[in-house]
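Colleague: Got a structure for you, questions after.
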Amino acid sequence: MAVTITLKTLQQQTFKIRMEPDETVKVLKEKIEAEKGRDAFPVAGQKLIYAGKILSDDVPIRDYRIDEKNFVVVMVTKTKAGQGTSAPPEASPTAAPESSTSFPPAPTSGMSHPPPAAREDKSPSEESAPTTSPESVSGSVPSSGSSGREEDAASTLVTGSEYETMLTEIMSMGYERERVVAALRASYNNPHRAVEYLLTGIPGSPEPEHGSVQESQVSEQPATEAAGENPLEFLRDQPQFQNMRQVIQQNPALLPALLQQLGQENPQLLQQISRHQEQFIQMLNEPPGELADISDVEGEVGAIGEEAPQMNYIQVTPQEKEAIERLKALGFPESLVIQAYFACEKNENLAANFLLSQNFDDE
């Protein structure tokens with residue numbers, strides 16, 4: 001007797017597939033590919049998750065006792081890396097707006113990074129390792145050629161009410177709330193990366209999560225190889241990046257807004273970060289050498305990647321000053337108000353909502 005399998009993606013898309021109980025998980029993946037398309041859902045890149053476990057290809061569907069009232073989560077990892085070189089990403093032809101400041105081109109060292117096609121021989125387990133592979137879950141890396149790349153960079157990082165929704169969705173996969181919260185925190189609220197952490201192990205967790213044997217073996221590989229190829233290495237000595245890292249470690253929810261601001265003021269750098277998101281997150285997780293004042297990040301996001309350290313002060317119009325004063329009247333420290341105001345692109349209402357949604361500790 002045929003059964004109906006309900007499947008849901010991390011983008012909240014739901015669809016159904018009819019299966020015979022004796023058909024294997026591999027057959028289910030093939031049916032998903034046939035219905036949703038080989039480019040979006042290749043069999044080799046699919047991971048099916050039910051009750052917190054990855055379904056094995058050669059196991060019949062009946063063995064997992066999937067309740068038709070529940071759903072199976074579909075994740076897709078990038079396995080066909082050659083697609084990145086065969087055709088440009090779909091994008092709007094309009095380029096991202098440039099800031100009035102002249103930005104230097106991204107360092108050529110970033111372009112010497114091995115092309116994706118050179119890594120086609122790697123196994124899917126290597127591509128899903130959270131700390132050693134530059135590949136990431138499909139959809140988690142913003143499109144580098146999009147006119148709205150700063151919005152793309154922030155769109156995969158959820159905050160506010162979306163955070164609670166995504167938290168509930170991931171918990172529905174069979175994970176406890178505490179583990180999901182820890183995974184989201186480690187991934188800076190990136191739901192795709194959080195699920196990867198739940199499957200392969202949360203960085204800094206005392207006990208590794210139970211992923212596949214291959215994934216655990218890959219995670220043990222030394223990170224020196226990836227570090228040696230890091231095209232964002234030049235950021236380490238940038239005082240603006242060091243301040244940004246300190247602020248984000250204190251308040252991870254600021255990352256989407258800061259990335260969006262960076263995309264407006266330095267789109268070339270955001271494009272490079274988008275191509276190497278894994279290394280960028282690793283650098284943000286590194287402990288800072290010196291504790292920076294949280295106010296030091298004000299106005300400096302756009303200066304990251306430049307050689308102009310003179311951007312230490314910002315000028316505000318009388319209207320902007322009045323908005324800052326009104327936000328201060330809500331009871332928040334001036335440094336936090338300024339930080340939130342500029343991180344939210346001088347949107348007073350958005351900044352107020354952000355400040356009220358955070359639990360800042362006055363220093």
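From the backbone N, Cα and C atoms, a Cβ is placed for every residue, glycine too.
Pulled these features from Swiss-Prot for this protein:
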DOMAIN    1-81  domain 'Ubiquitin-like'
MUTAGEN   LYS8 to Ala  No effect on interaction with EEF1A1
MUTAGEN   LEU10 to Glu  Impairs UBL-UBA domain interaction and enhances ubiquitin-binding; when associated with Glu-47
MUTAGEN   LYS47 to Glu  Impairs UBL-UBA domain interaction and enhances ubiquitin-binding; when associated with Glu-10
MUTAGEN   LYS47 to Glu  Impairs UBL-UBA domain interaction and enhances ubiquitin-binding; when associated with Glu-77
MUTAGEN   LYS47 to Ala  No effect on UBL-UBA domain interaction
MUTAGEN   ILE49 to Ala  Impairs interaction with PSMD4
MUTAGEN   ILE49 to Thr  Abolishes interaction with PSMD4; when associated with A-9
MUTAGEN   ILE54 to Ala  Impairs interaction with PSMD4
MUTAGEN   PHE71 to Ala  Impairs interaction with PSMD4
MUTAGEN   THR77 to Ser  No effect on interaction with PSMD4
MUTAGEN   THR77 to Glu  Impairs UBL-UBA domain interaction and enhances ubiquitin-binding; when associated with Glu-47
MUTAGEN   THR79 to Pro  Increases interaction with PSMD1 and PSMC1
DOMAIN    161-201  domain 'UBA 1'
DOMAIN    318-358  domain 'UBA 2'
MUTAGEN   PRO333 to Glu  Abolishes interaction with HIV-1 vpr
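Are these features on the surface or tucked inside, and what are their neighbours?
Modeller: Taken together, the residues in the domain 'Ubiquitin-like' (1-81) have a mean pLDDT of 87 on the 0 to 100 scale.
For LYS8 (mutagenesis position), the count of additional Cβ atoms within 10 Å of its Cβ stands at 18 [all protein chains shown]. LYS8 (mutagenesis position) falls within a strand segment according to DSSP.
The Cβ neighbour count for LYS47 (mutagenesis position), using a 10 Å radius over every protein chain in view, is 19.
Using a 10 Å radius centred on the Cβ of ILE49 (mutagenesis position) and all shown protein chains, the other Cβ atoms total 21. Look at ILE49 (mutagenesis position): DSSP puts it in a strand.
Within 10 Å of the C-beta of ILE54 (mutagenesis position) we count 17 further C-beta atoms, all protein chains included.
DSSP assigns PHE71 (mutagenesis position) to coil in the three-state reduction, placing it in neither a helix nor a strand.
Neighbour count (other Cβ atoms within 10 Å of the Cβ, all protein chains): 21 for THR77 (mutagenesis position).
Annotation note: PRO333 (mutagenesis position) sits in a coil segment as assigned by DSSP.
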Colleague: Tell me, in order along the sequence, which mutagenesis positions from LYS8, PHE71, THR77 have their CA within 10 Å of ILE54 (mutagenesis position).
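Modeller: So the list reads none.
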Colleague: If one measures from the C-alpha of THR77 (mutagenesis position) to the C-alpha of LYS47 (mutagenesis position), what distance in angstrom results, rounded to a whole number?
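Modeller: On Cα coordinates alone, these residues lie 8 Å apart.
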Colleague: Write down the Cα-Cα distance for PHE71 (mutagenesis position) and LYS8 (mutagenesis position), rounded and given in Å.
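Modeller: Cα-Cα, rounded: 7 Å.
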Colleague: Have a look around PRO333 (mutagenesis position) and count the other CB atoms within 10 A of its CB, chains all included.
Modeller: 14
Colleague: Rounded to the nearest angstrom, how far is the Cα of PHE71 (mutagenesis position) from the Cα of PRO333 (mutagenesis position)?
Modeller: 46
Colleague: Between ILE49 (mutagenesis position) and PHE71 (mutagenesis position), what C-alpha distance do you get in Å?
Modeller: 9
